[in-house]
Amino acid sequence: MEESDSEKTTEKENLGPRMDPPLGEPEGSLGWVLPNTAMKKKVLLMGKSGSGKTSMRSIIFANYIARDTRRLGATILDRIHSLQINSSLSTYSLVDSVGNTKTFDVEHSHVRFLGNLVLNLWDCGGQDTFMENYFTSQRDNIFRNVEVLIYVFDVESRELEKDMHYYQSCLEAILQNSPDAKIFCLVHKMDLVQEDQRDLIFKEREEDLRRLSRPLECSCFRTSIWDETLYKAWSSIVYQLIPNVQQLEMNLRNFAEIIEADEVLLFERATFLVISHYQCKEQRDAHRFEKISNIIKQFKLSCSKLAASFQSMEVRNSNFAAFIDIFTSNTYVMVVMSDPSIPSAATLINIRNARKHFEKLERVDGPKQCLLMR
């Protein structure tokens with residue numbers, strides 16, 4: 001869609017869309033913008049065209065299930081919105097010093113996490129023309145004030161050398177403009193690799209990426225839209241962006257000890273990413289949190305198709321009891337008890353009593369206090 005010059009200028013200066021209006025407010029209500037108290041974190045999502053960026057983003061933020069991503073296209077912009085998410089596609093045309101017109105493509109999304117924390121997600125188009133412009137005419141604009149760079153690699157790419165070249169160009173721009181940014185590399189589409197080869201291929205790719213990233217450090221994840229690995233990676237990324245996460249974890253531990261729970265997890269309400277957890281002993285399945293995220297997210301989607309909303313769930317047998325319930329305005333909580341003789345009502349009352357305290361902790365500028373109630 002063609003924009004006027006004034007619209008382009010505004011978009012380039014603001015570098016992001018307005019937030020969705022509250023319920024009851026008409027679309028496009030004047031004055032509904034990001035509040036001044038919001039703590040914005042700029043996140044770059046980059047990678048070559050076809051690497052799978054749009055599919056993974058649509059699953060995490062737009063409530064797609066994996067099989068529906070095959071039909072992604074023009075409908076993606078119709079689906080990638082909720083009470084927390086607003087998205088806009090910006091295509092800029094610039095004229096260089098010799099009169100050539102260049103175009104680049106960035107989709108901006110504002111995703112609200114935990115009260116005042118807002119992720120300003122820049123999904124950068126991966127076509128060669130766009131990539132070259134990011135490193136030349138728009139270098140400072142794209143790579144300035146970045147908190148996190150997420151670079152997605154297609155594990156089966158036939159242009160690995162070019163992929164690595166673009167990644168190194170990103171690192172050079174980050175080092176110059178945002179040297180404190182955290183770097184995440186997602187080796188994506190691992191489901192296409194033979195199962196007995198996955199560990200070896202990922203290890204080799206991880207070693208290459210760590211070597212190329214020096215002097216910066218990068219965290220590498222193997223991912224696929226078909227299993228819990230996608231949630232594992234994005235939970236780890238979001239965890240790095242939560243400003244008071246240590247305070248949150250300390251209070252979560254106190255809460256678990258007070259109610260004698262084996263495990264307590266906090267899920268972000270819209271995405272169901274794990275943002276914090278406490279466990280009193282090691283468990284056999286290291287990926288169980290992400291598996292739960294995936295299962296509950298799909299169950300929530302099934303509920304929405306029936307015009308119902310997911311609020312809580314209880315699973316109980318002779319060995320344990322597990323509760324998933326709305327916790328704060330931005331989170332769900334999961335409590336696992338190894339003593340199934342404890343009445344459900346007692347656990348649910350404890351969850352309810354802790355809500356107000358954790359609501360305060362979610363505020364970026366909230367009080368730094370500890371849970372001491374009994």
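Even glycines carry a Cβ here, placed using N, Cα and C.
Keep in mind the model shows the original residues, not the substituted ones.
It should be emphasised that the depicted structure is a prediction, and the values quoted were computed from it without experimental measurement.
The GTP binding site annotation in Swiss-Prot covers SER49, GLY50, GLY52, LYS53, THR54, SER55, THR69, THR75, GLY126, HIS188, ILE225. Counting every protein chain shown, 12 other Cβ atoms lie within 10 Å of the Cβ of GLY50 (GDP binding site).
Of all the Cβ atoms in the protein chains shown, 20 others lie within 10 Å of the Cβ of ILE225 (GTP binding site). Residues or ranges marked as GDP binding site in Swiss-Prot (evidence: similarity to another entry): GLY50, SER51, GLY52, LYS53, THR54, SER55, THR69, THR75, HIS188, ASP191, LEU209, ILE225.
The mutagenesis experiment THR54 to Asn is recorded by Swiss-Prot, whose note states: Reduced affinity for all nucleotides, but with preferential binding of GDP over GTP.
In Swiss-Prot, the entry for mutagenesis THR54 to Leu states: Decreased RPTOR-binding. The structure shown retains the original residue. Counting Cβ atoms from all protein chains shown, THR54 (mutagenesis position) has 23 others lying within 10 Å of its own Cβ.
Secondary structure from DSSP puts GLN127 (mutagenesis position) in coil. Sequence-distant contacts (6 or more apart, same chain, Cβ under 8 Å) of GLN127 (mutagenesis position) comprise SER49, ASP105. What Swiss-Prot notes for the published mutagenesis of GLN127 to Leu is this: Maintains GTP-bound state. Increased RPTOR-binding.
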State the three-class DSSP label for HIS188 (GDP binding site), counting H, G and I as helix, E and B as strand, and everything else as coil. strand
What's the CA-CA gap between THR54 (mutagenesis position) and THR69 (GTP binding site) in angstrom, rounded? 9
Which secondary structure state does DSSP assign to LEU209 (GDP binding site), in the simple three-class scheme? helix
Within 10 A of the CB of GLY52 (GTP binding site), the number of other CB atoms across every chain shown is 21
Which residue among the binding-site residues SER49, THR69 has the fewest other Cβ atoms within 10 Å of its Cβ, if you could check? SER49
